[in-house]
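Asks: Just passing along the structure, written as structure tokens.
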Amino acid sequence: MKEYKILLVDDHEIIINGIMNALLPWPHFKIVEHVKNGLEVYNACCAYEPDILILDLSLPGINGLDIIPQLHQRWPAMNILVYTAYQQEYMTIKTLAAGANGYVLKSSSQQVLLAALQTVAVNKRYIDPTLNREAILAELNADTTNHQLLTLRERQVLKLIDEGYTNHGISEKLHISIKTVETHRMNMMRKLQVHKVTELLNCARRMRLIEY
């Protein structure tokens, strides 16, 4: 049976010990290292090149959600299983959209964690069975479609508009001309079929086009 190297990222000793004990009967899941904050993840990934990363979202030093896209880009073959206390479905959606392969609640049984590991190990997606999988996948697909409406640059401009930047401020921030900023603004309004900035922002929030 193929051996899978696992890097465990969690700052709670009881969680670390619990996972290690749960995997003792399954030697093909080998925990090669565990670290306790987000800042240590990169060095550990470079050193051990894990097949699976078990990641908590609440970490000292850096938010687990923030590092998922970077890890996914740097190590695309590494599967990321988020192991968290957050039960909100919107967090599941954001986590999977960021590039995680699985989402498991810490309140779930060891059998659920094992099932999740077995699933993500073969490059499939796993969602904790206590969550509404169909609703999450529907929202995830809708988010993907919505994001494709706007270009990356348009989303950057949109975020700065939401933060209160003027056209001049956006042009300086993104190193583009004011004319280009105005063009992006008009294109976004046309795509979302709105006529005012307030309508643009309200529509963008409803469609989850603005990241926080």
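The backbone N, Cα and C atoms fix where each Cβ goes, glycine too.
What Swiss-Prot records for 5-121 is domain 'Response regulatory', and it gives sequence analysis as the kind of evidence. Taken from Swiss-Prot, the feature domain 'HTH luxR-type' applies to 143-208. Where Swiss-Prot documents His28 to Ala as a mutagenesis experiment, the accompanying text is: Does not affect its activation by acidic pH; when associated with A-34 and A-72. Under its mutagenesis annotations, Swiss-Prot gives His72 to Ala the following note: Does not affect its activation by acidic pH; when associated with A-28 and A-34. According to Swiss-Prot, the mutagenesis experiment Lys179 to Ala carries the annotation: Abolishes the DNA binding activity stimulated by acidic pH. For the mutagenesis result Glu182 to Ala, the note given in Swiss-Prot is Decreases activity. Quoting Swiss-Prot on the mutagenesis of Thr183 to Ala: Increases activity. Under its mutagenesis annotations, Swiss-Prot gives Thr198 to Ala the following note: Mildly decreases activity. Quoted from Swiss-Prot, the note attached to the mutagenesis of Leu201 to Ala states: Strongly decreases activity. Under its mutagenesis annotations, Swiss-Prot gives Cys203 to Glu the following note: Decreases activity.
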Asks: Taking only the residues in the domain 'Response regulatory' (5-121), give me the average pLDDT of this model.
Replies: 92
Asks: Please work out the number of neighbouring Cβ atoms within 10 Å of the Cβ of Glu182 (mutagenesis position), leaving out its own Cβ.
Replies: 14
Asks: Could you check which of the mutagenesis positions (His28, His72, Thr183) sits closest to Leu201 (mutagenesis position), going Cα to Cα?
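Replies: Nearest listed residue in space: Thr183.
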Asks: What's the CA-CA gap between Glu182 (mutagenesis position) and His72 (mutagenesis position) in angstrom, rounded?
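Replies: Checking the Cα atoms of Glu182 (mutagenesis position) and His72 (mutagenesis position) gives a distance of 34 Å.
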Asks: Looking only at His28, His72, Lys179, which of these mutagenesis positions has the biggest number of Cβ atoms within 10 Å around its Cβ?
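Replies: Result of the Cβ crowding comparison: His72.
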Asks: Between Thr183, Thr198, which of the mutagenesis positions has the fewest other CB atoms within 10 angstroms in the structure shown?
Replies: Thr198
Asks: Determine the Cβ neighbour count for Cys203 (mutagenesis position): the number of other Cβ atoms within 10 Å of its Cβ.
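Replies: Step by step: centre on the Cβ of Cys203 (mutagenesis position), count other Cβ atoms within 10 Å, giving 16.
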Asks: About how far apart, in whole Å, are the alpha carbons (Cα) of Thr183 (mutagenesis position) and His28 (mutagenesis position)?
Replies: 55
Asks: Using a 10 Å cut-off, grab the number of neighbouring Cβ atoms around the Cβ of Leu201 (mutagenesis position), all chains included.
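Replies: 16, counting other Cβ atoms within 10 Å of Leu201 (mutagenesis position).
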Asks: Helix, strand, coil residue numbers for the domain 'Response regulatory' (5-121) per DSSP?
Replies: 54 helix, 26 strand, 37 coil
